[in-house]
Every structure is written in C-alpha cells, then in structure tokens.
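Peer 1: One structure, as structure tokens, below. Some questions next.
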Amino acid sequence: MSDSSAPDLPSKPSSLNAGQSSSLQTTNTGIGMGSGMGSGMGMGTYGNSYGSSYGGGYGSSMYGSGGYGMGGYGSSMYGGSRYGMGSYGMGGYGMGGYGMGMNTGMNGMGMAGSLAQGSEATFQLIESIIGAVGGFAQVLEATYMATHSSFFTMISMADQLSHLKTALGSMLGIYTVINWLKRIMGKLMGVKNKLTPDEFRKFQEKQMKKLSNSNNTGGPNKNTNKLSLKPLLLFLAAVVGFPYLLKKLIAHLAETSQMNGNFITSGGSLQGNLDPTKLEFARALYDFNPENEEMELKLARGELMAILSKTEPNSNQESTWWKCRSRDGKVGFVPYNYVEIIERHQRPVPEAQEEPAAAVLAERQQQPIIDSTEFQKMKT
C-alpha cells in the first residue's frame, strides 16, 4: 500500500462544517444560559445582597455547607460585603482603617470584628423578615392591581351594554312608527283592526273542522310520527367507518414513512437507484477516526467500502470528501486521500466460442442440395 504515516486531512465542505458548528452552538448555548443565570441573580439592583442571599442560599446551601458563610447569607449584605471582608473586615477596621495601627491587625478580628460577627445572625434574621414583608407587599399590590383592572373592565362592559340597549331601542322604534302609520291608514280606510268575539268564534269553528277532516282521512301528516332509519344508519356508518378509514390512513402513512426511511438509510435519497455494476469500490489506506460520527464514517486500514458520491451535496461540485458506505450499512463522508479505488478487470470475451458456430454454418452452406430425381433414386 503506502507508508504508515497518515496524510493531512483535506478541507471539509460547507455541509460538514455546518453540521459540526450547529452541535457546538448548542453546547455553547447551554453554557451561556448557566453562567448568565448564575451571575445575573447576584449582580442585580441590590448587588450581592439579595442575589447571593436568595440565589446561593435557598438554591445551593442555605444552612448546609455554605451555612452563613459564603454560600448562604455570608456573601450577602452583612456577610462578605458589609461586616465581613468589606466594611469592618479588611476594608473598614482591618488593613485600611484601624487595622495595622491600632487594634485588629492583619486579620481584622478585634472588637469591631467580633461585634460584627456576633450580630451577623441577628441582622440576617431582620433582613429575611424584611424580605418576607416585601414579598407579601408585592403580592398585595398585584392583587390590588388585578381587582382594579377587573372592576374597571366590568364598568366598561356595562357602558357598552347601555350603548347596545340604546341602539336596539332606536331600531325597534322604527317598527313602532310603522305600526302607528298602519293604524292611521286603517282608520282612514275603515279597516277594523280589533278582533270581535263573533269573528274569533268563526275562526275557531273553521280550525275545528279542518282538524276533524284531517283525523278522518289521515291527512297530509299521516306519517309524521313514523321513525326514520336514516339517522340511525348514518350514525352506525360514522361509528364503524370512521375508525376503519383512520386505521387505513395510519397504516398507509406508516408504510410510506418506512419506505422513505429505508430509502434514505440506504443512501438512495441522494443517489437515486444505484446500479451495483456501476459502483466504484475503495479500500482504506489508513485508520480514520471521525470528529463528527453523525456525518463522517470511521475507517480501519484495509476496510472495503462502496463509493456513493464524489460531489458535494449542495453544489454538486467535485469534493475532497467522498460519501461512502461500509459493509455494515453505515453511510458517511471520508477523505479522498485515505482510500484507494479498486480497479475492475474486465474479462475479454473469448472468440473461440464463435468459431465452431461459423464453421458449422459454412459446412451447411457447402453441402449440395438434393433435388426430386435424386431423392427418387435414393428410394429405389
């Protein structure tokens, strides 16, 4: 083959770099979210006071490993900031103020430091009470705002209903005016608008006659109470037919997706119907460990593979990374200089097989043709 030292990898196409950068971007996004949320809670309006107090306190170690030290309330207002390392520690009475010259020395553990350390728990308790009261005040404020907004919403709705009432009244007033005009026209023309008892009695007698005639003859509404089977048949068809059609549809979709999945897995989505007689095969010259196992194919020295494509998927140009398929069915890209193409040796078609057939044909053509007289002589 060649020497054992593997050559340098060629430059990757844009499709491989895009897949690798997307995975790295996902990882960096997770790191950014973690660091951003961690630092944002501590560096807010109150600095490390409420940030580290409620962030690291209730989140990681309030009374555990942090206690009132760096994790719980230590890094808050009265821990590492005011009475710890800030004001009365190394800054106030420690090294800066009265540390080196008077009382506390390098460590800041004099009278002021001991008082600050002793009163730290009390101030932290007061701080937690103030925080709880502040939270309760925020809840009350939110409740008040919700009640206020809902109250004014109801007022605006009542106002809109009053406008609707006015609009409906004006619309119904038109019909009132029309009825009033009809009455005036009836009075002018002598039409009686009021129904007299005699007229009502006549109307009632006519209705009774119509009802008796319909009961005797059957009438036009004879089959009104007969039950119809159409709603029942439609209901049964919907109950039985809809699940059947849905099952057929799901089976068809599953079969289609399975065929597409097999087609993509076999590499047919990019290469179409591959002809095995026209495929090129290659042998790995060196071991290759891919950086992105989803896009690249791992190679072992001497491994055989089939070359599916030598072009880039996006631009269809000649690429330095070839798409190959291994014996176990895995598909991926490999560098072109890590493999060698296996040349096929075509067997020549032997011409000796055609010579006997040609000789037999020539002999048959040279044989004399027997006519009818010679055939009669041969019979006698």
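Cβ coordinates come from backbone N, Cα and C, glycine included.
For reference, Swiss-Prot lists these features for the protein:
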type	residues	note
DOMAIN	277-344	domain 'SH3'
MUTAGEN	Y286 to A	No effect on activity
MUTAGEN	D287 to A	No effect on activity
MUTAGEN	F288 to A	No effect on activity
MUTAGEN	E291 to K	Abolishes activity
MUTAGEN	E296 to K	Abolishes activity
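Could you place these features in context, so I can see how deep they sit and what lies close by?
Peer 2: Residues of the domain 'SH3' (277-344) grouped by DSSP class, helix first, strand second and coil last, total 5 helix, 34 strand, 29 coil.
Within the same chain, the residues at least 6 positions away from Y286 (mutagenesis position) whose Cβ sits under 8 Å from its Cβ are A6, P7, L299, R301, Y338, listed in sequence order.
Listed in sequence order, L16, F288, P290, G332, F333, V334 are the same-chain residues six or more apart from E296 (mutagenesis position) with CB atoms under 8 A from its CB.
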Peer 1: For each of the mutagenesis positions (D287, E291), count the other CB atoms lying within 10 A of its CB, then report the residue with the highest count.
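Peer 2: When each Cβ's neighbours within 10 Å are tallied, D287 leads.
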